[in-house]
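This report concerns only the one structure given below.
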Amino acid sequence: MALQRTLSIIKPDAVSKNVIGEILTRFEKAGLRVVAAKMVQLSEREAGGFYAEHKERPFFKDLVSFMTSGPVVVQVLEGEDAIAKNRELMGATDPKKADAGTIRADFAVSIDENAVHGSDSEASAAREIAYFFAATEVCERIR
């Protein structure tokens, strides 16, 4: 097992349902520590830049529109195999295919409004964390 960091975003649909605390509790109960967090209202430029890898995909415009429709909570999670653990907690991208008890099965309504985002690899995690946080904003959690 390896100590990792991963980026997690609680998306506008979950923020508007007021389930931020419930989602964070799931991360912590699974052994993940929040080492950076903030609520932000993304601009079109910020959302478009974050999801730039999808720019040529047909859903890109709708994704940017959704991600700017309300505030999001962006956090860095740290723990043993944090990337895989977070993705397991999130569940399948399509909440209809997500296992019962996962974040998306419990809080998402559609593949478009699917409650959370999580990094899919160490390279993505490093890039995504740097997109939202300066190194000085990520705290060491020794205790």
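The backbone N, Cα and C atoms fix where each Cβ goes, and this holds for glycine too.
Bear in mind that the values here come from a model prediction, so they are computed numbers and not experimental data.
Look at Swiss-Prot and you will find His117 tagged as active site, pros-phosphohistidine intermediate, backed by sequence analysis. Just so you know, the Cβ of His117 (mutagenesis position) picks up 20 other Cβ atoms within 10 Å once every protein chain is counted. Secondary structure from DSSP puts His117 (mutagenesis position) in a beta strand.
The secondary structure of Arg87 (ATP binding site), as reduced to three states from DSSP, is helical. The ATP binding site annotation in Swiss-Prot covers Lys11, Phe59, Arg87, Thr93, Arg104, Asn114 and rests on sequence analysis.
DSSP assigns Ser43 (mutagenesis position) to coil in the three-state reduction, outside any helix or strand. Among the mutagenesis results in Swiss-Prot, Ser43 to Ala has the note: Decrease in autophosphorylation. Strong decrease in alginate production. The residue drawn here is the original one.
Record note (Swiss-Prot), mutagenesis Ser69 to Cys: Decrease in autophosphorylation. Strong decrease in alginate production. The unchanged residue is displayed. Counting only same-chain residues at least 6 apart in sequence, those with a Cβ under 8 Å from the Cβ of Ser69 (mutagenesis position) are Pro12.
Under its mutagenesis entries, Swiss-Prot includes Glu80 to Lys with the note: Decrease in autophosphorylation. Strong decrease in alginate production.
Among the sequence features in Swiss-Prot, the mutagenesis site His117 to Gln is noted as follows: Lack of autophosphorylation and of kinase activity. Strong decrease in alginate production.
One mutagenesis experiment named in Swiss-Prot is Ser121 to Ala, and its note says No change in autophosphorylation. Does not affect alginate production. Long-range C-beta contacts of Ser121 (mutagenesis position), restricted to its own chain and to partners at least six residues apart, with a cutoff below 8 Å, comprise Ile83.
As a published mutagenesis entry, Ala125 to Arg appears in Swiss-Prot alongside the note: Lack of autophosphorylation and of kinase activity. Strong decrease in alginate production. In the three-state DSSP scheme, Ala125 (mutagenesis position) falls into the helix class. Other C-beta atoms found within 10 angstroms of the C-beta of Ala125 (mutagenesis position) number 22, with every protein chain shown included.
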Largest separation between Cα atoms (Å) of residues that the record links to ATP, namely Lys11, Phe59, Arg87, Thr93, Arg104, Asn114:
21
